[in-house]
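Taking it in order: structure first as structure tokens, then the write-up.
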Amino acid sequence: MSNEYDYLFKLLLIGDSSVGKSCLLLRFADDAYIDSYISTIGVDFKIRTIEQDGKTIKLQIWDTAGQERFRTITSSYYRGAHGIIIVYDCTEMESFNNVKQWLSEIDRYANESVCKLLIGNKNDMVESKVVSTETGRALADELGIPFLETSAKDSINVEQAFLTIAGEIKKKMGSQTNANKTSGPGTVQMKGQPIQQNNGGCCGQ
């Protein structure tokens, strides 16, 4: 993989266990789907490079790999994140009700300027759907963040989800860069946050 890129964005996938975070990551990074995806305890991440507006963006996407079941997600997971995707299961109301709890975690640990995206996954399971599109969108509107419904299984809106949050981060960084030009040196850009390339603790597949 080439090391040539204009931006390096750290993205997080958070949400209740079994909402399909690992499946979304696998679909976007490898264009694959495993129905019985089993996460090991740890933190897994995958990398994919995309092109957007003539810029090369390297996305480093982190998955909690089962830690959310034990509430062991720590501040180190959120540190340096540019974007966070909050995922719920369209067929599981409890996972939707817990979204605000995850948002409070973000507020507690993440950078206040972090970009957020709300995703309702498993949208292909129409007959089992209990969280309507309107309900999901209403919450996203209340929070002032983008919203998409996805299906990792049928590859619906998965690509669009990651492109959307990458675009939001790039747009925010552009506005910060302009602010830096007017305010002079000494301001800190999101791009300046170091990201450790640590391949340890990858979840087994």
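Even glycines carry a Cβ here, placed using N, Cα and C.
None of the substitutions listed is reflected here, since the structure keeps the original residues.
Summarising the annotation, Swiss-Prot assigns GTP binding site to 15-23, 33-40, 63-67, 121-124, 151-153 and lists similarity to another entry as the type of evidence. Cβ neighbour count for Asn121 (mutagenesis position): 30 (other Cβ atoms within 10 Å of its Cβ, all protein chains included).
Mapped onto three states, the DSSP output places Ser22 (mutagenesis position) in helix. Every protein chain shown contributes to the tally, and the Cβ of Ser22 (mutagenesis position) ends up with 23 other Cβ atoms within 10 Å. Where Swiss-Prot documents Ser22 to Asn as a mutagenesis experiment, the accompanying text is: Dominant negative (GDP-bound form); no effect on trafficking between the ER and Golgi.
Here the residue is the original one, but Swiss-Prot notes a mutagenesis experiment at this spot, Gln67 to Leu: No effect on trafficking between the ER and Golgi.
Annotation of the mutagenesis experiment Asn121 to Ile in Swiss-Prot: Inhibits trafficking between the ER and Golgi. Causes severe dwarfism and seedlings death.
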Tally every other Cβ atom lying within 10 Å of the Cβ atom of Gly15 (GTP binding site).
24
Secondary structure of Asn121 (mutagenesis position) (DSSP, helix/strand/coil):
strand
If one looks at the chain holding Asn123 (GTP binding site), which residues at least 6 apart in sequence have a CB under 8 angstroms from its CB?
Cys90, Lys129, Glu149, Thr150, Ser151, Ile156, Asn157
Just to verify a number: CA distance, Cys23 (GTP binding site) to Asn121 (mutagenesis position), in angstrom, no decimals.
10
